[in-house]
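For reference, Swiss-Prot has these:
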{"type": "MUTAGEN", "residues": "HIS29 to Ala", "note": "No loss of RNase H activity"}
{"type": "MUTAGEN", "residues": "HIS33 to Ala", "note": "No loss of RNase H activity"}
{"type": "MUTAGEN", "residues": "HIS40 to Ala", "note": "No loss of RNase H activity"}
{"type": "DOMAIN", "residues": "66-197", "note": "domain 'RNase H type-1'"}
{"type": "BINDING", "residues": "ASP75, GLU115, ASP139", "note": "Mn(2+) 1 binding site"}
{"type": "BINDING", "residues": "ASP75, ASP189", "note": "Mg(2+) 2 binding site"}
{"type": "BINDING", "residues": "ASP75, GLU115, ASP139", "note": "Mg(2+) 1 binding site"}
Amino acid sequence: MPVVECDIQTARAALADAGASFSDGNSEHELWHADLGDAHAVAYADKLVVQGGSPTDITAVVQPDRGGRVHAYFDGASRGNPGPAAVGWVLVSGDGGIVAEGGDTIGRATNNQAEYDALIAALEAAADFGFDDIELRGDSQLVEKQLTGAWDTNDPDLRRKRVRARELLTGFDDWSITHVPRATNERADALANEALDDA
């Protein structure tokens, strides 16, 4: 679910020009709702939360010049390995600003399964925003080595997730993946653990 930090009045004007329908917010924090194509947005003071089957129906309107390169940080967490698991991801623009972030539980999984699910969530979010190039950064050496083909992927479930990640990567003009220390991946790690704490 993309979160777009933007000027809400400008975003509403762009959506109105594109033919979106609007309704009032459901709480004191929600300013308004908008529907366009197969996407639904909820407006807050300085951001839009976009949902639906095709978030780009809205994100492409409010951020028409997105393109470019994004840095995607991802992390998976599992308590019990296997056990309750969650993912966290953060998209950072070239100028260092956070474009979007998310964290969600994924049920019962191993740590490696959660890492792959976090990677896939980050790739899907970056695709929804329409970025051309992606630089992936995660603290799982296994995911990095398997994704690049340096290591075999013997586990059938991880192999399926690797195939899905590679399919998503074909939607980008260029991509790379870098193994980073946990401290560098702190925000994605925190989002995954917050999702587990809130479950």
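Cβ atoms are placed via backbone N, Cα and C, with glycine included.
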Cα-to-Cα gap, GLU115 (Mn(2+) 1 binding site) vs HIS29 (mutagenesis position), nearest whole Å: 33
DSSP-derived structure type at HIS29 (mutagenesis position), helix or strand or else coil: coil
Alpha-carbon distance [ASP189 (Mg(2+) 2 binding site); ASP75 (Mn(2+) 1 binding site)] in Å: 5
Length of the line joining the Cα atoms of ASP189 (Mg(2+) 2 binding site) and ASP139 (Mn(2+) 1 binding site), in Å: 9
Whole-number Å value for how far HIS40 (mutagenesis position) lies from HIS29 (mutagenesis position) (Cα to Cα): 17
Three-state secondary structure, HIS40 (mutagenesis position) (per DSSP): strand
Secondary structure of ASP75 (Mn(2+) 1 binding site) (DSSP, helix/strand/coil): strand
The domain 'RNase H type-1' (66-197): DSSP-derived helix, strand, coil residue counts: 57 helix, 45 strand, 30 coil
Averaged pLDDT score, the domain 'RNase H type-1' (66-197): 94
